[in-house]
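Asks: Take this structure, written in structure tokens, and hold onto it; I'll ask about it next.
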Amino acid sequence: MLLLPRCPVIGRIVRSKFRSGLIRNHSPVIFTVSKLSTQRPLLFNSAVNLWNQAQKDITHKKSVEQFSSAPKVKTQVKKTSKAPTLSELKILKDLFRYIWPKGNNKVRIRVLIALGLLISAKILNVQVPFFFKQTIDSMNIAWDDPTVALPAAIGLTILCYGVARFGSVLFGELRNAVFAKVAQNAIRTVSLQTFQHLMKLDLGWHLSRQTGGLTRAMDRGTKGISQVLTAMVFHIIPISFEISVVCGILTYQFGASFAAITFSTMLLYSIFTIKTTAWRTHFRRDANKADNKAASVALDSLINFEAVKYFNNEKYLADKYNGSLMNYRDSQIKVSQSLAFLNSGQNLIFTTALTAMMYMGCTGVIGGNLTVGDLVLINQLVFQLSVPLNFLGSVYRDLKQSLIDMETLFKLRKNEVKIKNAERPLMLPENVPYDITFENVTFGYHPDRKILKNASFTIPAGWKTAIVGSSGSGKSTILKLVFRFYDPESGRILINGRDIKEYDIDALRKVIGVVPQDTPLFNDTIWENVKFGRIDATDEEVITVVEKAQLAPLIKKLPQGFDTIVGERGLMISGGEKQRLAIARVLLKNARIMFFDEATSALDTHTEQALLRTIRDNFTSGSRTSVYIAHRLRTIADADKIIVLDNGRVREEGKHLELLAMPGSLYRELWTIQEDLDHLENELKDQQEL
């Protein structure tokens, strides 16, 4: 429904657009006549909506007609194959490179010292039951026998018992202390390399991932490295060594029967543990997926807090978050239940073996083949074996879980870096303006939807060039391609006559400055956000660019000045202040190519004009190549060159007056609509004054 007011200007504009077929399929809009002064924002915004709809209809008319007349093609949905998993041995092999790094003798010496302390601790630990046996046997004699050993000898045996036990603990703790630096360095190196690899991946990869799940996976992966190293160095290797020594002692001291029971127990215990843990693994994977999903929902909701409040969707997101938590709860219940089954089975196997060995030992004592000290030795050795056996089960479970967590982390490192340097990259010439040329460039974010279609144009060096067109015509895509966030599917992009793929990526991006529509800010101080433009800038340079960007008045009003925290994504400051901060940041970078990606589209007219004056004062023509991506044509009317995009192709090129004089010009149609809206706004101002 569209109610026309008595205002002749409004009626004339709207009726003319209906007659020309420029406005259709519009959303219901209501213009009110009474209380015009209080309804001006509603009226003007409604008019802007009409213009946006008209603009879309003009620029997409041909493509819609072509689509409606084109034969329909059936699309086939490809089944996604299951992502290959990294083998556990491959993960351990990759991790070993950080424990035994090439050329780092200091780390290797630490590993060897830790290994020596480990062996010493276990040898002393095995000696403890022997000293205990000797003490028991020396007490089980007739004290009136003149051949009885002196009490001092017994005391020495007890002293050796204590020294062996304390020495075992001491060497074990020293091993932990020596190896701690090796483990932490490995964790730091893997985490840093993973972070650096992720920063090399293309923008498309990052946009297709949920940040919450990604950060949670990295956090679990780094913790998994610590757990794997702890399991391997502090448990698996010591346990294996101790079990081998104990089995050898039992075989040598008490015969093949004890050895057979020990071997059978170890074999059955290991098989049961491995099989059951493998069965439990998919429960842990399901729990991790649910945990990632819950973290992503929570993070997205908190980041988009304002949007949640705008649409009153707290309950919807709470239900969504609760659903993820319910899935995580169900998976964790299965993990706990399967853990109880595993623990019960392990204890049953060990208790059965211990009972059998104690029965055989008691039979030997009754038959006179073994002493009471031997029985105590068997009991101590078996119980001493039970400790590493119990650890073996729990450690193996933790090891499997950690390997699952590490699998995701290491798979992140396997993602291919698509945007790479040439074998011998070139450096860009310094202190000269750059021209940019697109030669038959075709690109799309999805294979079935091309954004740029065989686009060719030139942005002359030192000129102020504007790129205009409807939403989705490819304006911002041009920036992403020049910056090499993506590479074109076909065609070439040249800077000063050379393909940008020949240039060093860091050098290329160093000469390009960007003032985006939505300024990305860190949850840090104003000072740090400005200095992010060039980390090595001096304090004087930062203050200078802040003054040039007219950000100084704001900073003087703030109680904490430069130390004011801007909040998450800069939510604590206004849109105009964010844009001024972005300009200050780019001024500090001092780039030779400047992109303004609809930098003022979200601002009011007063703030927009102030920012445009700031931009004109600091980015004069001739000194830099500047590219303005804009919807509001008045902001770029003074451009040296205007490129009009339509459905991914270059529709028109020229200066403002040339394009207005061109018959059937799309630019002229868009300009006329905007001028009518501006005239409408002026009429409304006049009526308000009356």
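Any Cβ shown, glycine's included, is placed from N, Cα and C.
Every position carries its original residue.
Copied straight from Swiss-Prot:
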| type | residues | note |
| --- | --- | --- |
| BINDING | R280, T281, H282, F283, R284, N343, S344, G345, Q346, G393 | glutathione binding site |
| BINDING | Y445, G469, S470, S471, G472, S473, G474, K475, S476, T477, I478, L479, K480 | ATP binding site |
| DOMAIN | 111-401 | domain 'ABC transmembrane type-1' |
| DOMAIN | 436-672 | domain 'ABC transporter' |
| MUTAGEN | R216 to Q | Decreases ATP hydrolysis. Decreases transporter activity |
| MUTAGEN | K475 to M | Loss of function; significant decrease in ATP-binding; no homodimerization |
| MUTAGEN | E598 to A | Loss of function; slight decrease in ATP-binding |
Asks: To the nearest whole angstrom, state the Cα distance for the pair Q346 (glutathione binding site) and S470 (ATP binding site).
Replies: 68
Asks: Inside 10 Å of the Cβ of G472 (ATP binding site), count up the other Cβ atoms and send me the figure.
Replies: 16
Asks: Tell me, which recorded positions from R216, R280, H282, R284, S344, E598 are within 10 Å of G474 (ATP binding site) if we use the C-alpha atoms?
Replies: none
Asks: If you average the pLDDT over the domain 'ABC transporter' (436-672), what number do you get?
Replies: 86
Asks: Tell me the Cβ contacts of K480 (ATP binding site) under 8 Å, same chain only and six or more apart in sequence, or just say none.
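Replies: Correct list: L203, Y486.
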Asks: Taking just the CA atoms, what is the gap between R216 (mutagenesis position) and R284 (glutathione binding site) in Å?
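Replies: Pair distance, Cα basis, whole Å: 15 Å.
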Asks: Quick one: give me the count of other CB atoms within 10 A of the CB of S344 (glutathione binding site).
Replies: 10
Asks: To the nearest whole angstrom, state the Cα distance for the pair I478 (ATP binding site) and H282 (glutathione binding site).
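Replies: For I478 (ATP binding site) versus H282 (glutathione binding site), the Cα atoms are 45 Å apart.
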Asks: Taking 10 A as the limit, how many CB atoms besides its own sit near the CB of S476 (ATP binding site)?
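Replies: There are 18 of them.
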Asks: How big is the gap, in Å, between the Cα of K475 (mutagenesis position) and that of Y445 (ATP binding site), rounded to a whole number?
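Replies: Given the Cα positions, K475 (mutagenesis position) is 14 Å from Y445 (ATP binding site).
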Asks: Of the recorded positions R280, R284, S344, E598, which one has its Cα closest to the Cα of S470 (ATP binding site)?
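Replies: Checked the recorded positions R280, R284, S344, E598; minimum Cα distance to S470 (ATP binding site) goes to E598.
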Asks: Determine, to the nearest whole angstrom, how far the Cα atom of R280 (glutathione binding site) is from the Cα atom of Y445 (ATP binding site).
Replies: 40
Asks: Rounded to the nearest Å, what's the C-alpha distance separating S344 (glutathione binding site) and S476 (ATP binding site)? Just drop the number here, would you?
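Replies: Approximately 62 Å lies between the Cα of S344 (glutathione binding site) and that of S476 (ATP binding site).
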Asks: Rank aside, I only need the closest one: which of the binding-site residues R284, G472, S476 has its C-alpha nearest to that of E598 (mutagenesis position)?
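Replies: Closest by Cα distance to E598 (mutagenesis position) among the binding-site residues R284, G472, S476: S476.
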